[in-house]
Structure formats: structure tokens, C-alpha cells
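Novice: Got a structure for you, written out below as C-alpha cells; questions coming shortly.
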Amino acid sequence: MSSRGGKKKSTKTSRSAKAGVIFPVGRMLRYIKKGHPKYRIGVGAPVYMAAVLEYLTAEILELAGNAARDNKKGRVTPRHILLAVANDEELNQLLKGVTIASGGVLPNIHPELLAKKRGSKGKLEAIITPPPAKKAKSPSQKKPVAKKTGGKKGARKSKKKQGEVSKAASADSTTEGTPTDGFTVLSTKSLFLGQKLQVVQADIASIDSDAVVHPTNTDFYTGGEVGNTLEKKGGKEFVEAVLELRKKNGPLEVAGAAISAGHGLPAKFVIHCNSPVWGADKCEELLEKTVKNCLALADDRKLKSIAFPSIGSGRNGFPKQTAAQLILKAISSYFVSTMSSSIKTVYFMLFDSESIGIYVQEMAKLDAN
């Protein structure tokens, strides 16, 4: 009561405030009634609509902010919103027919064409092409044919033939790849932004990639399968580099990753990661985090290629199928969330037929678009 005996003026609480949302519930109700004048509209319909729109807006703004950050821009533009929508599968399906003003367009490049352009410059193609050329020159019957066609044409033909072989291998999921320097490319998959995933049958210590991944424990133990292989190939220099890293870094936490120089190895760097044990608390999330941390370290060094073993499926006890699914899921989501990545090729270095079959099968399930 006021001093004059009248009632206090009570401030009206809006429907949005009552529902706990920011978007205007009353306006949503008017929009729904305009479109459906013959139907009765429930009280909860505009509230639910406002909540959904608010959630979608926040999601798009978060992804657009990540795109602006990755492109080193301080302000979110319509272009970043377009990229955010295009790189999220659900949002892309929802807003497929929506035009974003001043957002530009996304080039519709077929993944195979993109892979050919990048593959001709990549290290893997450079490794694959020499052996067939040597085989073609070694027989006495094929030498005059090479002279007639010319060096450049012969090289182009050999590249085309090898491309057909690799495509057949990836399509049929067989072990008929292109054998080169002790390893065979069994299957290739291109992701949305052009990164290539390749299943390779070989020893991880023999591949000439920018980085190889070494699954270890908190003390940087090198007694596992991958650690033993790298230690034999790298020798004392590799062991000393690991010891120095252990002193500088200290114990390696679960899902953590640290990098050292690849002394004595074809690879430039070795990324040591501490993967979780199967059955531990949140082991699946931690395995995904382990893979993403390895990729982030490679991106920090501006590396273009990285080779993974089957992390977690050895002594840590992960089922091979589960480990493959989690690793591929982590890699795919990493490249979607990180708009600008220096990594162009990811190798999976496998040696047993069971792991090879699982990775080829799981890679075929990934959507290249």
C-alpha cells in the first residue's frame, strides 16, 4: 500500500522472463497465429520455439566465433557464419536452402579432384611414383617405348595408372595397393576440407612423414611395440631425445601429448601421447582428447603430415573396432572445429589384417562431403 492508500504499481513480467528465455515469446505466438489461424495454439508452443531459436543462434555464433579466431579475425562477419553452418552437418542440413547475405559462396569441388591436385604435390605421391618408373625402365623391352612416348608423357601415364590402382584399392577395400619402399597404401579417404586419410601397411618407423605418434605412459616408456620399433630405428639419438623431453616436460598426464625431434628416423618429429586404459573412467572421451592433442601439436609446428598407429588397442586393452571408431571420430571433428589446419595427410600405420580391415571399413563410413 502507498501513503495515499492506493495499490503499488506492479511491473509486468514478460512471457520470456517467465519462461527463462531471451527471445520474445509473445512475438513468436503472433507469428504462429498468423501462419495457422484455424488452429488452437498451445501455451508452450511459442516458448519451445523461442528456446530452440535461441539455442540455434548461440550454436551458430559459437562456431562462427571459432571460424573468425582460426582465420585470425577480431570480428565475426557473414562469411564466418556461412563457414560455421557449412562445417556443421546438422546445421548444414537445416539451413541448406538459406542464403546468408554477404556471406559469399562455398566452392563445390569434388573430393577426388581436390585430392588429385594436392596429392600431386604431397609427399606420399612423391614416394609412390618412383618405383613404377624404375620398374618400367628396368626391362629391355620397355626402354624403347619410353623413348618414343617421351619422359614427361611416360611419367603422366604412370601417375594415372597408380591413381587407378589406389582408387581400386580404396573402393574394394583389398590389400592390392601400390608397394613402395616397404609399405603399401591400402585405402584413401578425403574429408570435407580436403584432408586425406590413408591406411598404410608398414612399419611406422619407416614412413617419411612430418611426425609419427608414439603411444607411451606417464614416464615416456619406450618398451611398447611402437616404442621398440622407433628405438631400434632411431638408436641412441632417439633415446637421448626422449630422456631430455622427460626432464623438461615431467610426467605426461593421461590424454596429454609432447613432441620431440625425430633423431635417426625418417620423420622430423615424434609426438608422444599417454592414451587411457580401457575400462577407466571416461576412457572413450580421453582417447578422443589424446588424438586431438596430437593433431594440435602438429598444427602448432605447422606440420603437413602425421602418422598414427592404432592407439589404445595394444596394452591399453581397447577393442580394435572401438579404438578405430573413436580415433576417426576425433580426427573428423578436429578438422571440422579447426577451420585452418596445416595438416593435409593423416596416415594410419597398421600391420595386422584385422586392424587393416577394421580401419578400411570404418573409413568407408565417413562422409566425404
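Easy rule for this one: first residue shown is 1, then count along the chain.
Glycine is treated like the rest: Cβ placed from N, Cα and C.
Straight from Swiss-Prot, here's the annotation block:
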| type | residues | note |
| --- | --- | --- |
| DOMAIN | 2-117 | domain 'Histone H2A' |
| DOMAIN | 184-367 | domain 'Macro' |
| BINDING | D203, I204, V226, S275, G312, S313, G314, N316 | glycoprotein binding site |
| MUTAGEN | G224 to E | Abolished ability to bind poly-ADP-ribose and inhibit PARP1 |
Novice: Using a 10 Å cut-off, grab the number of neighbouring Cβ atoms around the Cβ of G314 (glycoprotein binding site), all chains included.
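Specialist: That number is 16.
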Novice: Determine the minimum-neighbour residue: among I204, V226, listed as binding-site residues, which Cβ has the fewest other Cβ atoms within 10 angstroms?
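Specialist: Among the binding-site residues I204, V226, the lowest count of other Cβ atoms within 10 Å belongs to V226.
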Novice: Just counting, how many other CB atoms are there within 10 A of the CB of D203 (glycoprotein binding site)?
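Specialist: 16, counting other Cβ atoms within 10 Å of D203 (glycoprotein binding site).
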Novice: For the domain 'Histone H2A' (2-117), DSSP counts of helix, strand and coil?
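Specialist: Within the domain 'Histone H2A' (2-117) the tally stands at 65 helix, 0 strand, 51 coil.
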Novice: How far apart, in Å, are the two Cα atoms that lie farthest from each other among D203, I204, V226, S275, G312, S313, G314, N316, the residues recorded as binding glycoprotein?
Specialist: 20
Novice: Near G224 (mutagenesis position), which of the binding-site residues D203, G312, S313, G314 can be found within 10 Å, Cα to Cα?
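Specialist: So the list reads G314.
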Novice: Which chain-mates of N316 (glycoprotein binding site) that are at least 6 residues away have a CB under 8 A from its CB, listed by sequence?
Specialist: P215, S275, P276, V277, W278
Novice: For S313 (glycoprotein binding site), what residues in its own chain, 6 or more apart in sequence, show a Cβ-Cβ distance under 8 Å?
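Specialist: Listed in sequence order: P319, K320, A323, A324, S355.
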Novice: Give the sequence-ordered list of residues that share a chain with G312 (glycoprotein binding site), lie 6 or more positions from it, and have CB atoms under 8 Å from its CB.
Specialist: P215, S275, P276, W278, L287, T290, F318, A323, L326, I327
